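Asker: Below, the features straight out of Swiss-Prot:
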| type | residues | note |
| --- | --- | --- |
| MUTAGEN | ASN353 to Ala | Reduced N-glycosylation. Loss of N-glycosylation; when associated with A-371 |
| MUTAGEN | ASN371 to Ala | Reduced N-glycosylation. Loss of N-glycosylation; when associated with A-353 |
Amino acid sequence: MGKDFRYYFQHPWSRMIVAYLVIFFNFLIFAEDPVSHSQTEANVIVVGNCFSFVTNKYPRGVGWRILKVLLWLLAILTGLIAGKFLFHQRLFGQLLRLKMFREDHGSWMTMFFSTILFLFIFSHIYNTILLMDGNMGAYIITDYMGIRNESFMKLAAVGTWMGDFVTAWMVTDMMLQDKPYPDWGKSARAFWKKGNVRITLFWTVLFTLTSVVVLVITTDWISWDKLNRGFLPSDEVSRAFLASFILVFDLLIVMQDWEFPHFMGDVDVNLPGLHTPHMQFKIPFFQKIFKEEYRIHITGKWFNYGIIFLVLILDLNMWKNQIFYKPHEYGQYIGPGQKIYTVKDSESLKDLNRTKLSWEWRSNHTNPRTNKTYVEGDMFLHSRFIGASLDVKCLAFVPSLIAFVWFGFFIWFFGRFLKNEPRMENQDKTYTRMKRKSPSEHSKDMGITRENTQASVEDPLNDPSLVCIRSDFNEIVYKSSHLTSENLSSQLNESTSATEADQDPTTSKSTPTN
């Protein structure tokens, strides 16, 4: 590889710096964000509707409860089906011809986001039914989640930590296992590949650091405002730019992948803490309905980037909070020096009266419960609110907008199949597609036995790198370089009710695959 822009952009050091900076930036914005201390009810666009639809605001009547449960179950089922066949196969596969969504790749992530979309749609259908009744206004589904902003932001911080840590670890794991940069980190790679070093380190570091992170975040054991003592306090503009750069870094992690934007290379990314690059879950009860064996198959790469896009949702919500932040909407007010104060008095938060949510009123009135001024019971933050206009704050989205445009540009021009290009599974990998037959079906096959079974070798799809072996019992597609007499013999001697072929990296027919 020549030392051009791509060489340095995708260099191991560049990738690891970006991956670990995202972790630091997410902790920093959580600490600086005044919304993290707000006692008001959390609201998240779209996701809040889905959460409220499934978890709370259930009417008292049994019939209404059953109706609500049936609707969100139907929404989930519709989302899964539409995500698989409409969005993944039709839109991404056939219409847009995206290589990264070839075959069944990326289907579970598509189905997840499709499910969120249909939960949002069905929540509005449910609201329409409630409005038709006329007396159910209290149960209308909105983007308010029924939990405090403080609690939600703590959950989001733990979630982003888990997602960012797994992502950073997978990037590190890939850098230390693969060899596009053979002269980089030779000693570290030698240590990393010894025995179970990478497995042991992952689980040890994950358990230890996650325990510390959860303890610090949930118990407020460490107060950021007491720790930094107002050193370089942030305002809504700087926080908006920080949130924007977090979005940029999330996209950079994907764009720095050596196989971006097609993800069709021969690099298998091992799942963190495991020896395998993919996970498979057998669904045995489907065998009674279908004649084939179905498995859920998730590859390490889609496991990694699926997590990134989940974290991206939380980061987008963080950016939204900074752009449209108004102190009184979050039970906060501005004191001397443009510092933010958080109201913790539940009585003052009932109606969010702007008169009571002010420095003048709270510093001159006494709380009868404590016999102290209201200000003394409020939380002081070093974060500032300078009242910047929306136009200025929206400038922070420019870096993210540029990143999204470049992301889409590379996918559109370099990550799509040509109209006449065959869209087949990655030819660099061996795979197996086995058609199972029940014993009753075999008994009807005119006395076919192992002794008189015939096998034929064909050239599938006119591709010399693959060899297709057909017999009366199964169909196997091998990479030609992997085919040996032992492989052929073991497959033909396998029982029809046995598990899938034993060749690495062969897999049974899987639907869907990520």
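Just so you know, glycine gets a Cβ as well, placed from its N, Cα and C.
If you look for the noted substitutions, you won't find them, since the model keeps the original residues.
Each of the listed features needs to be described in terms of its position in the shown structure.
Answerer: Within 10 Å of the C-beta of ASN353 (mutagenesis position) we count 12 further C-beta atoms, all protein chains included.
Under the DSSP three-state reduction, ASN371 (mutagenesis position) is assigned to coil, being neither helix nor strand. Its Cβ placed at the centre, ASN371 (mutagenesis position) has 7 other Cβ atoms within 10 Å.
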Asker: Cα-Cα, whole number of Å: ASN353 (mutagenesis position) versus ASN371 (mutagenesis position)?
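Answerer: ASN353 (mutagenesis position) to ASN371 (mutagenesis position), Cα-Cα distance: 21 Å.
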